[in-house]
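The structure appears below as structure tokens.
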Amino acid sequence: MMKGWMKCGLAGAVVLMASFWGGSVRAAGMSLTQVSGPVYVVEDNYYVQENSMVYFGAKGVTVVGATWTPDTARELHKLIKRVSRKPVLEVINTNYHTDRAGGNAYWKSIGAKVVSTRQTRDLMKSDWAEIVAFTRKGLPEYPDLPLVLPNVVHDGDFTLQEGKVRAFYAGPAHTPDGIFVYFPDEQVLYGNCILKEKLGNLSFADVKAYPQTLERLKAMKLPIKTVIGGHDSPLHGPELIDHYEALIKAAPQS
């Protein structure tokens, strides 16, 4: 009887530790680090550094950004399983480019839903081959990935995890379709490829509309403690929005 009680107590302790575990787990080219509560940032250093996010919910996990390829998605999943054994429920394609949607095939293979706006899904369907070719031009080692479309498509803004993960569109910027993802309880904003330390690649950007999109974001007056940049160093305060707006206003318009 005592042994059984001890086993139950130990199992409960393991569950409790898993529920409140914080810190960072790492692999060769990737890390998963707690930002606040159930919100974690992924620093993916394969190809060109990109930063994605993971939300550990009560019933399962939401991944924000599919990562570069099925192989990098698999690496992220290994890190996720070191934090929680709960299933990955869904993965958000935050825009139609390879760094945000290249891992779709892996996530679908484990039964996760791949989620996007209709605008992102339509751009993937029409322009995926072009985006892969563009990626391979700069990164010859990048694989020639086939198109894997999202299987859950929203006509506009959407929420997941019972409102604890909010995805919204503010206008064209780095791409025509890019969305922000906001975690209201933690006051964390994921800037996607729209916000980052450096100006970055503007090949598909609407440079003229970009500042207006950032002004619309600021007009929402979201309570924000932390902004996660989509590339470069991930952790910033809300001042990253004004910082990038100044960069884009100074950029040449084609």
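Backbone N, Cα and C define each Cβ position, glycine as well.
Taking Cβ-Cβ distances under 8 Å and a sequence gap of 6 or more within the same chain, the neighbours of HIS231 (Zn(2+) binding site) are VAL48, GLN49, GLU50, ASN51, CYS193, LYS196, GLU197, LYS198, GLY200. The Zn(2+) binding site annotation in Swiss-Prot covers ASP99, CYS193, HIS231 and rests on experimental evidence.
The substrate binding site annotation in Swiss-Prot covers THR135, HIS174, LYS196, ASN201. THR135 (substrate binding site) counts 21 other C-beta atoms within 10 Å of its own C-beta, drawing on all protein chains shown.
Quoting Swiss-Prot on the mutagenesis of ASN93 to His: Behaves as B1 and B3 enzymes, which are more inhibited by 2-picolinic acid than by 2,4-PDCA; when associated with G-192. Cβ neighbour count for ASN93 (mutagenesis position): 29 (other Cβ atoms within 10 Å of its Cβ, all protein chains included).
Residues near ASN192 (mutagenesis position) in space but far in sequence (CB under 8 A, at least 6 apart, same chain), listed by position: GLY65, THR94, ASN95, ARG100, HIS174, GLY178, ILE179, PHE180, VAL181, GLY230. Here the residue is the original one, while Swiss-Prot reports the published mutagenesis ASN192 to Gly with the comment Slight decrease of the catalytic efficiency and slight increase of the affinity for both biapenem and imipenem. Behaves as B1 and B3 enzymes, which are more inhibited by 2-picolinic acid than by 2,4-PDCA; when associated with H-93.
Surrounding the centroid of the Cβ atoms of ASP99, CYS193, HIS231, where the record places Zn(2+), the chain contributes additional residues within 8 Å, namely VAL48, GLU50, ASN51, HIS97, ARG100, HIS174, ASN192, LYS196, GLY200, GLY230.
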